[in-house]
Amino acid sequence: MSLLATLGLELDRALLPASGLGWLVDYGKLPPAPAPLAPYEVLGGALEGGLPVGGEPLAGDGFSDWMTERVDFTALLPLEPPLPPGTLPQPSPTPPDLEAMASLLKKELEQMEDFFLDAPPLPPPSPPPLPPPPLPPAPSLPLSLPSFDLPQPPVLDTLDLLAIYCRNEAGQEEVGMPPLPPPQQPPPPSPPQPSRLAPYPHPATTRGDRKQKKRDQNKSAALRYRQRKRAEGEALEGECQGLEARNRELKERAESVEREIQYVKDLLIEVYKARSQRTRSC
């Protein structure tokens, strides 16, 4: 057996399990290969009708009876006895390394599963914050600027100016005559008050309004309290009157029942006396 065949057999036995080596060919029991022949010798024997390699004569030509040749396949069959039908080969034992790796992998999977099961659930995502409500539009108030009337100078006619000028000239010519006083100008009119109220009330008025509003609220609360108490008193009084009437009715019934019981007692006493007299007379 050649070295390559031996190495191939050892490699197959190392890679495959022991139960699966039955189909391998035992290279040690194969018949040895015949010695190589020269090509001319094989061809010449075939052409001349001579003997083939085994030395046996052929019935016909050298290429027609090879299908009828019997071959012994016992050397190629496995040495182990064949398994009965319906039975499966026993599984090969797994190596300890694979078992250790499988157990480690199983432990790791169990640890990961426990970790994911013990982990606290994630909180639900918080809803996005609502957008702020739109601000109401500011009321557009027509801002009217207060109008101020400028004082107009008094209108003097040209005749008045000429008269004043002539008087001044005449007064300067006459000695001892005091000059005329200048014409009195009317006082400037006071600026008109703005017709529109200020946008913000005065703080003093706001304080007074708050006090008045609180006073009104206290009055209304006291009035509601008195009304509620009056209604409760009326309800209690009506209930008391109803209970008193019921009490009187029950008392009258009890008195009537008591009179009936006394009447029955008197009847029983009379009956007993009558029977006793009859028994005595008999």
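Any Cβ shown, glycine's included, is placed from N, Cα and C.
None of the noted substitutions appears here; every position holds its original residue.
Residues or ranges marked as domain 'bZIP' by Swiss-Prot: 208-271. Leu7 to Ala appears in Swiss-Prot as a published mutagenesis result, with the remark: Increases protein levels. Recorded in Swiss-Prot as a mutagenesis result, Ser126 to Ala carries the remark: Not phosphorylated; when associated with 92-A--A-94 and A-190. Quoted from Swiss-Prot, the note on the mutagenesis of Ser190 to Ala is: Not phosphorylated; when associated with 92-A--A-94 and A-126.
Residue counts for the domain 'bZIP' (208-271) by DSSP state, with H, G and I taken as helix and E and B as strand, are 64 helix, 0 strand, 0 coil.
Mean pLDDT of the predicted structure over the domain 'bZIP' (208-271): 93.
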